Amino acid sequence: MSGDSERTVAPGVVPAPCASKVELRLSCRHLLDRDPLTKSDPSVVLLQQAQGQWLQVDRTEVVKSSLHPVFSKVFTMDYYFEEVQKLRFEVYDTHGPSGLSCQDDDFLGGMECTLGQIVAQKKMTRPLLLRFGRNAGKSTITVIAEDISGNNGYVELSFQARKLDDKDLFSKSDPFLELYRVNDDGSEQLVYRTEVVKNNLNPVWEPFKVSLNSLCSCEETRPLKCLVWDYDSRGKHDFIGDFTTTFAEMQKAFEEEQAQWDCVNAKYKQKKRNYKNSGVVILADLKLHRVHSFLDYIMGGCQIHCTVAIDFTASNGDPRNSCSLHHINPYQPNEYLRALVAVGEVCQDYDSDKRFSALGFGARIPPKYEVSHDFAINFNPEDDECEGIQGVVEAYQNCLPRVQLYGPTNVAPIISKVARMAAAEERTGEASQYYILLILTDGVVTDMSDTREAIVRASHLPMSVIIVGVGNADFTDMQILDGDDGILRSPRGEPALRDIVQFVPFRELKNASPAALAKCVLAEVPKQVVEYYSHKDLPPRSLGGQTGEAGPSSAP
């Protein structure tokens with residue numbers, strides 16, 4: 001186990017649909033003490049293996065001067081039952097602010113396992129190992145996993161306090177608050193730790209968000225415990241007081257504008273006859289949010305409208321030649337048809353009229369045979385929609401002998417066209433229609449600057465762009481459009497609001513079944529739909545039943 005493991009950005013990997021999400025909570029015991037005058041200031045780095053290399057995923061906060069830290073930072077991960085997801089936890093004595101770099105930090109030990117092992121055990125404790133597999137003394141790390149797939153809510157809380165006890169001789173207390181959930185076995189699980197407010201007996205702590213699952217295991221009557229401490233830089237925090245409540249009590253008290261609790265120190269209460277409290281803790285704000293799922297929106301009546309855009313540039317080869325990517329063989333569908341049918345048959349189940357807009361680009365089209373980068377392949381500019389995916393297939397096959405393959409490979413016009421439809425939908429202020437643009441192309445786009453600009457604008461709209469690269473061209477430059485490796489920016493430097501592009505080289509999936517192909521190509525769409533409507537704060541139109549006829553009869 002090495003503390004200086006090489007970390008690289010994982011290349012774009014097409015994920016499979018995830019079975020569930022899990023939260024990981026960490027704590028350590030008996031850490032090595034690397035500081036000569038004080039105790040270690042530990043933090044934990046989480047890494048995940050991707051294609052044989054370790055990718056740094058996240059890092060906990062630093063717990064000052066502690067050899068037995070309990071971290072409040074929660075790692076949320078997608079759990080794939082069918083994959084071996086290798087994880088590495090590395091513990092460091094942190095010098096300076098907790099960032100992504102561990103270069104100047106002292107390695108205290110690490111542990112490798114799989115996410116499946118953690119999930120299966122729910123609570124896993126392992127020894128920490130130094131380099132070459134040596135034990136790091138008696139150091140251990142404990143990882144607790146919780147499934148949050150069924151939870152669709154979170155709460156925003158804001159606490160403040162008044163007239164806290166002064167624990168410092170020459171200044172006022174430096175208070176912070178810890179919120180714990182009481183488990184069924186009586187143990188206490190740290191939910192959140194606030195920041196420290198320096199030199200203040202009437203602190204106002206920053207608001208924070210926490211899932212209902214984390215807060216109370218989605219049981220509103222589960223006991224919660226709040227403790228207030230006076231911060232000590234050496235880790236010997238002074239206890240000010242605590243109180244016990246429930247989330248149900250919090251909500252009721254907040255609604256009645258009586259959300260405050262005596263902060264009580266039990267030792268003082270026993271010793272002092274007139275003791276009342278060590279201050280008062282006030283719940284200044286409580287906001288309960290529901291996080292809607294992809295199926296919430298679909299079952300609420302949101303339609304998925306699919307537009308197909310096909311590359312008719314000359315680099316595909318003469319369709320009359322059997323080597324052409326556009327060659328029609330009645331016994332062996334070409335790559336365009338395979339990708340088109342696999343994706344289209346899934347998408348049409350989410351659109352009540354099952355009509356697809358079918359467009360082409362990069363060809364000379366009749367009657368004047370001028371180059372067009374946005375034409376209806378049914379040659380009806382007034383209505384470019386086809387009946388079902390089979391209608392698109394027929395229009396494609398009928399179109400081939402009527403056009404002259406030409407170029408260049410410009411896709412920005414079609415992205416902008418679909419974006420205009422999505423913009424009209426956005427103005428309705430409802431979660432009623434989401435647009436998917438499926439672009440099938442045999443090469444790198446030639447209008448990259450315009451395409452980046454169009455995608456950045458489209459990232460603000462209810463739409464996603466899926467690009468399938470057919471053939472054996474070098475598609476390396478296309479990865480820039482997929483935001484997995486960083487934030488896509490327009491030529492002017494404007495960042496995309498969200499990642500809406502999924503690029504898939506067909507050759508990596510050509511031996512996959514149509515169902516597997518569709519799952520890979522559409523893997524990111526549910527997340528993108530939820531991200532858009534969540535950002536706009538738009539709930540599903542109807543949670544009680546569907547307003548349209550479409551339904552998830554074949555969920556991707």
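From the backbone N, Cα and C atoms, a Cβ is placed for every residue, glycine too.
Nope, none of those substitutions made it into this model, it's the original residues.
Annotation source Swiss-Prot lists Ca(2+) 1 binding site at D168, D174, D230, D232. Under the three-state DSSP scheme, D174 (mutagenesis position) falls in the coil class. In the structure as shown, the Cβ atom of D174 (mutagenesis position) sits within 10 Å of 20 other Cβ atoms.
If you look up Swiss-Prot, you'll see 1-128 marked as domain 'C2 1', on the strength of sequence analysis.
What Swiss-Prot records for 135-262 is domain 'C2 2', and it gives sequence analysis as the kind of evidence. Summed and averaged per residue, pLDDT over the domain 'C2 2' (135-262) gives 92.
According to Swiss-Prot, the feature domain 'VWFA' maps to 305-504.
Listed in Swiss-Prot is the mutagenesis experiment D33 to N, annotated as follows: Does not inhibit calcium-dependent translocation to the cell membrane; when associated with N-35; N-93 and N-104. Sequence-distant contacts (6 or more apart, same chain, Cβ under 8 Å) of D33 (mutagenesis position) comprise K39, S40, L67.
According to Swiss-Prot, the mutagenesis experiment D35 to N carries the annotation: Does not inhibit calcium-dependent translocation to the cell membrane; when associated with N-33; N-93 and N-104. Classification of D35 (mutagenesis position) by DSSP places it in coil, neither helical nor stranded. Shown in sequence order, D41, S65, D93 are the residues of the chain, 6+ apart in sequence, with a C-beta less than 8 angstroms from the C-beta of D35 (mutagenesis position).
Every protein chain considered, the tally of other Cβ atoms within 10 Å of the Cβ of D93 (mutagenesis position) stands at 19. Classification of D93 (mutagenesis position) by DSSP places it within a strand. According to Swiss-Prot, the mutagenesis experiment D93 to N carries this note: Does not inhibit calcium-dependent translocation to the cell membrane; when associated with N-33; N-35 and N-104.
Looking at Swiss-Prot, you'll find the mutagenesis D104 to N noted as follows: Does not inhibit calcium-dependent translocation to the cell membrane; when associated with N-33; N-35 and N-93. Cβ neighbours within 10 Å of D104 (mutagenesis position), excluding its own Cβ and spanning all shown chains: 10.
For D168 (mutagenesis position), the same-chain residues lying six or more positions away in sequence with a CB closer than 8 A to its CB are D174, D230. Quoted from Swiss-Prot, the note attached to the mutagenesis of D168 to N states: Inhibits strongly calcium-dependent translocation to the cell membrane. Inhibits strongly calcium-dependent translocation to the cell membrane; when associated with N-173. Leads to the constitutive (calcium-independent) attachment to the cell membrane; when associated with N-174; N-230 and N-232.
Listed in Swiss-Prot is the mutagenesis experiment D174 to N, annotated as follows: Inhibits strongly calcium-dependent translocation to the cell membrane. Inhibits strongly calcium-dependent translocation to the cell membrane; when associated with N-167. Leads to the constitutive (calcium-independent) attachment to the cell membrane; when associated with N-167; N-230 and N-232.
In the three-state DSSP scheme, D230 (mutagenesis position) is classed as strand. For the mutagenesis experiment D230 to N, the note given by Swiss-Prot reads: Inhibits strongly calcium-dependent translocation to the cell membrane; when associated with N-231. Leads to the constitutive (calcium-independent) attachment to the cell membrane; when associated with N-167; N-174 and N-232.
The Cβ of D232 (mutagenesis position) lies under 8 Å from the Cβ of D238, each of which sits 6+ residues away along the same chain. One entry in Swiss-Prot concerns the mutagenesis experiment D232 to N. Its note says: Does not inhibit calcium-dependent translocation to the cell membrane. Inhibits strongly calcium-dependent translocation to the cell membrane; when associated with N-229. Leads to the constitutive (calcium-independent) attachment to the cell membrane; when associated with N-168; N-174 and N-230.
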Please list, in sequence order, every residue of the chain apart from D168, D174, D230, D232 whose Cβ lies within 8 Å of the Cβ centroid of the Ca(2+) 1 site. K167, S173, P175, W229, Y231, H237, D238
Across the domain 'C2 2' (135-262), DSSP yields 14 helix, 62 strand, 52 coil
Cβ contacts within 10 Å for D230 (mutagenesis position), all chains included, total 21
In DSSP terms, helix, strand or coil for D104 (mutagenesis position)? coil
